[in-house]
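Only one structure is covered here, and it is reproduced in the block below.
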Amino acid sequence: MSKYSLLFNQGTKDGTNASSGSEANSANITSSSAPASSTNTSSPTSSESAVVSPPASTSPRRRLIHRRHGSAGAAEVAPLSLPKRPQQPNEEKHENFISDSVHHCSNRGASGSELKALTTSGSETVMSASPDIAFEAPSPPTASASPPLESTSAVESDGDVVIDDMMRYQEGDSGGSRSATSAAAAGRAVSTNDAAALINGDPGPLSSAVSSSSSGSPHTPPRLFTCDMCLQYVSTSYEALEQHALDQHGDALADYTRLRSVAEKLVPVWDEVLKRKASVVQQWGKRIFAVAVQRDAGAEKMAEAHRARAQLELVVQRWHPRAKVFIFGSSVAFGVWDGISDIDFTVVDVDELEAGTWPPSEKNAVRSITELLRRAGFSFINLEPISHARVPIIKHHASLPIRLTDEQRHRLYEEARQSAAAVDLVAAESLASSSPSSAQETTDEKGLTQLEAELIIARSVRYSLNLPAGPPDSAILEASIRLAVGSAAVQQVWWNRTRDMCCMTFDTTTNAVKASTCPLHFMSAGMRARVQPLHEECRPELYGMDFDLSFRAFGIRNSHLLRRYLLSHPCARPGALVLKDWSKTSGVNNSVNGYLTSYAINIMWIYYLVHRGVIRYVCPARDIPASLRCNVDADPQYAAMVDPTWTPEERAAMEAQAGELLLGFFYYYAFEFDWVNHVVSLNRPGITTKASLGWDVEDVAQTGSPAPHFGVAGSQHQYNLAGAEGQQGDLHSGTSLSAPQTRPLTGYDGMMASSASAAARRSRATTRYSFCIEDPYEENLNLGRHMGVTKTLRVQTELYRGLLSLLKDDPQHCCVFAGSTNSSGSTDSNGAMASGAAEPAMVAARTPSEPTELPVRVLYKLMAISTRELAIARRRYSATVTAGTEFPGALLSDLEAAFLAQAPTEWKLARQVWNKHQLLHRLGLKLHAREYVLPRREVGVRRLAAKAPPGVVPASAPEPTFTAEEVAAAAAESGQAPFSAEHAPTSSEEVTQMNRAFLGAFPARRLPEDLMLAMTKGYSCLTPSWVAWSKPWAALSAWWTDRLHSPSTTTQGEDPLASGTCEQGGVSPSLPTGAPHHISAVPEKSAGAMHQTRTQLRRHVVAEIASTPAARRVLRLLFR
């Protein structure tokens, strides 16, 4: 039984009695209606015999639909009170209705078809009287494949009951239908065949979608329409429903009537308008191609998307080893990626897909892959698993970077160069000649916002251990990573001094993600590692982009179908980009609130181009292969938006055609397309009707939900349900739809409203066919299934608005290009860029005012200044205060003054994005007592003096901060000539000599402060060796490794892996025991390739560490 039968037969407990009563009624009506049609007279006596009383065993309740006197022309009726038990007077009302109606028609000379219609409507009323709630629901105009229209005058009656919408679907070219442009003139048509079928004993009119009588005549049930803002309102004609939406929900459709009346004046003179607006059309064509050029970020950005897909596939294969990740969506359909919009990924196992067993349990897959991504370092906040949607997906929202213009970026370059020159002239010269942060950038450099150090950091992974790792654990950990990614892929390995954190740098970001997801092994029981990228902003490509991950293959084939269409004409992709921006800014593209998606907008655009003959039709089933094994590439190929070989004449012709097509799109869907009877479909060439798809009757109620009520004229009940179809505001355009004005519901009405609201929230099974767009591959799927009358009228309003705006507004105020203007910046620069001849380099061109990502070195600069100020404040405090008191911190006012004095641009930009507390948190600081600033965690400052060997400083300190007396005293003790204060070391040998000369008699308590000062100098110069960590104290601890051993325990023949020494960063055996040691500023490489298995590696470790008695005790504990 369909939903429509449940709707009208709710409460029926004995279906046999109901059907028998219906058949008896139909039989008696057959005998009584024939004389009435032949003699044009009727009497109550003759019609009384046609009524059969319902069975006395089970008497269901009845509801009669009454209308007020004099309410001719109204299309909707409302419920009255429910009688306790159907009695004989109610049956007499049905008898009188038939006789009085026929008598009224005979008095005014009605035709036989009208009498048959009345007799048929009377039979419908009697047959539907047996269920619990009986409705008089005549059919509205239904879809037909033929354009002719047959209409008759509406039946008027003085009785209590009037049915003003009685139309039946008629097979063939003579069936009743109406077009979108002649809806007001469409009358009511009556099908003689359907009436005869009902007279001959056809079953109840609402029992099924398609039924036949005993004689084989076709029959279609009446079409019902519901409002999408008040789900309890039901109408039998779309005109009445549209008028209801305009009357009751006019606040949400304030501009519909005004814009439609103005736009309709263009219909008779449309060809003349196009001729007069030829210059305007050319102007919009230039603007369209300017938007297309701005969205094309080049082949390099598409390569980033390819690397992100490969990285995600490595994570997914930890869940399903044979699964592959494909890119679909706009990046495939358009062939470009702008680097900002989100990317759609889908996971498919090709073998299982061809076997028919894919996808697996999508909810479990969402949970499993989400857990794997979080283990790989993805944030819990940015990763959003959506497992209870119609299509379960995983959404990733990347953290928004700071936006910076080209002018501000070059200003930062200049200030960074000047500040580096103020610190050290030699360093400034090397920075200007070799550093990518200088203003004199090389011509082959593509990324202006990335330093060499940032690229190194993006390939680095941090492993934080819960316990300190001994030599066996560290060796096993490094070996497990090398076995997963390959020994040649590992470039550097760093361990901190406490052996609880390891950082590894790889050759590519893809290998870094692979190392983040590989299984880790340890020797000690209970040891675990938390894996995450080294830096919060410099990470592999997958971490820094928005993406959606699904598990269905429909999107792959859909995207390649759109790609085939859009790449077939040069104007197709630019126009689709403009319409996508318009749909988002106008609110038409808002699937969260039940509107359309970008996919639906693209289908509308392609359907229009095919209908106009601009592009050829492509069969979705025949021309696009279904198999993904050899026909689809996981990485979409890049295709430039603008052909660089165009001549100025060819470009002008394309611009004129693009402007005309964009203007015609709005006119076509505003006036030419028949939304009442036709469907936007690419499944077949030509026109597709709603009747051919079975979409001419909509699902109006869910199973178990209350029966919808008809409205009483003058007091219509409005139930504002905040369910799936509720209006919750427009997220894209920034405006919200006002809720309909409703009165508070109490008693029975309030109970019905709350229960209906709960049912609407529980189920989204309501499918509407007011706005029909057929999906090319998913069967019986309407992409506009959530759009009712109110949302349809809103979309039509935006079509009218866009059409009028293109004809009368200037480029700065046109609503169609509102989204493109906000994203592309200056209109003049875009127009100038689009007007010239196309060049290959213009595809990736950017306007000066276009925002780009803020370089990470801006935070490094503020971090360096804050660290220096903290060190200076600590030194001042220790010089004035006695020992034993705790350092309170640096004054916040002093820190802000230092920011304004040394980095005003960075400070201003950072404060535009974060407040004071957020910025301090990003810098690794905390506010103490509302006026002092301290590090959140001082790693390596208090423990450094106790555990670090005395006299060891990092090699990157360009100029140790010692007084002249200290320098002279150290030089005199060592017997060497003192170095000049202006001379900075340029090699490791010079730093080693400086360490020997200066640090012989230097007190150990001054070591941490001087190390911090020396480290911040490296940060200010922005050298790659100093930006390996996001926090200065973490960077300090990175080079204090415990791999140093005394010369007595280290020999030249020992394996570096076993002893922990390194040729670059180890201790030179030639140095005396008390001489200061040198640690290289460049993180040391892990020596030795590890291709052995775990058993071989264990034997190797055993052989190396068994040389001392202490190591033997460790081995007995490990292998007991």
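Positions of Cβ are set from backbone N, Cα and C atoms, glycine also.
Substitutions noted, but not modelled.
Sequence annotations record features per position, and here Swiss-Prot assigns UTP binding site to S330, S341, D342, I343, D344, G555, I556, R557, N558, S559, K580, K584, S598, Y599. For the mutagenesis result D342 to A, the note given in Swiss-Prot is Loss of catalytic activity. Positions annotated as Mg(2+) binding site by Swiss-Prot: D342, D344, D548. Positions annotated as RNA binding site by Swiss-Prot: R390. The mutagenesis experiment K580 to A is recorded by Swiss-Prot, whose note states: 6-fold reduction in affinity for UTP. Does not affect affinity for RNA. Under the heading of mutagenesis, Swiss-Prot lists S598 to A and annotates it as follows: Does not affect affinity for RNA and UTP. Annotation comment: Swiss-Prot describes 659-697 as domain 'PAP-associated', evidence class sequence analysis. According to Swiss-Prot, the mutagenesis experiment D775 to A carries the annotation: 25-fold reduction in affinity for RNA. 2-fold increase in affinity for UTP.
Between the listed recorded positions, namely D342, D344, D548, D775, the fewest other CB atoms within 10 angstroms of a CB are found at D342. Farthest C-alpha pair in the UTP-binding residues S330, S341, D342, I343, D344, G555, I556, R557, N558, S559, K580, K584, S598, Y599: 24 Å apart. What surrounds the Mg(2+) site, by Cβ distance within 8 Å of the Cβ centroid and not counting D342, D344, D548, is the set G329, I343, F345, K395, D546, F547, L549 from the same chain. The distance from the Cα of D344 (UTP binding site) to the Cα of S598 (mutagenesis position) comes to 12 Å. Near S330 (UTP binding site), with the C-alpha within 10 Å of its C-alpha, lie none of the recorded positions R390, D548, D775. Counting every protein chain shown, 18 other Cβ atoms lie within 10 Å of the Cβ of S598 (mutagenesis position). Put simply, S598 (mutagenesis position) is 6 Å from K580 (mutagenesis position) when counted between their Cα atoms. Each of the recorded positions R390, K580 was scored by other CB atoms within 10 A of its CB, and the lowest score goes to R390.
Restricting the average to the domain 'PAP-associated' (659-697) gives a pLDDT of 94. Checked against D775 (mutagenesis position) by C-alpha proximity, the binding-site residues R390, D548, I556, N558 yield N558 as the nearest. Here the domain 'PAP-associated' (659-697) is broken down by DSSP into helix, strand and coil counts: 18 helix, 5 strand, 16 coil.
Proximity to D548 (Mg(2+) binding site), judged by a C-alpha distance within 10 Å, picks out D342 from the recorded positions D342, R390, I556. For the pair I556 (UTP binding site) and S598 (mutagenesis position), the C-alpha distance works out to 15 angstrom. Here the Cβ of N558 (UTP binding site) has 23 other Cβ atoms within 10 Å, regardless of which shown protein chain they belong to. Put simply, N558 (UTP binding site) is 12 Å from S598 (mutagenesis position) when counted between their Cα atoms.
Around the Cβ of I556 (UTP binding site), 23 further Cβ atoms fall within 10 Å across all displayed protein chains. Separating the Cα atoms of D342 (mutagenesis position) and N558 (UTP binding site) is a whole-number distance of 17 Å.
Each residue contributes its Cα atom, and for the residue listed as 'RNA binding site' and N558 (UTP binding site) those atoms are 18 Å apart.
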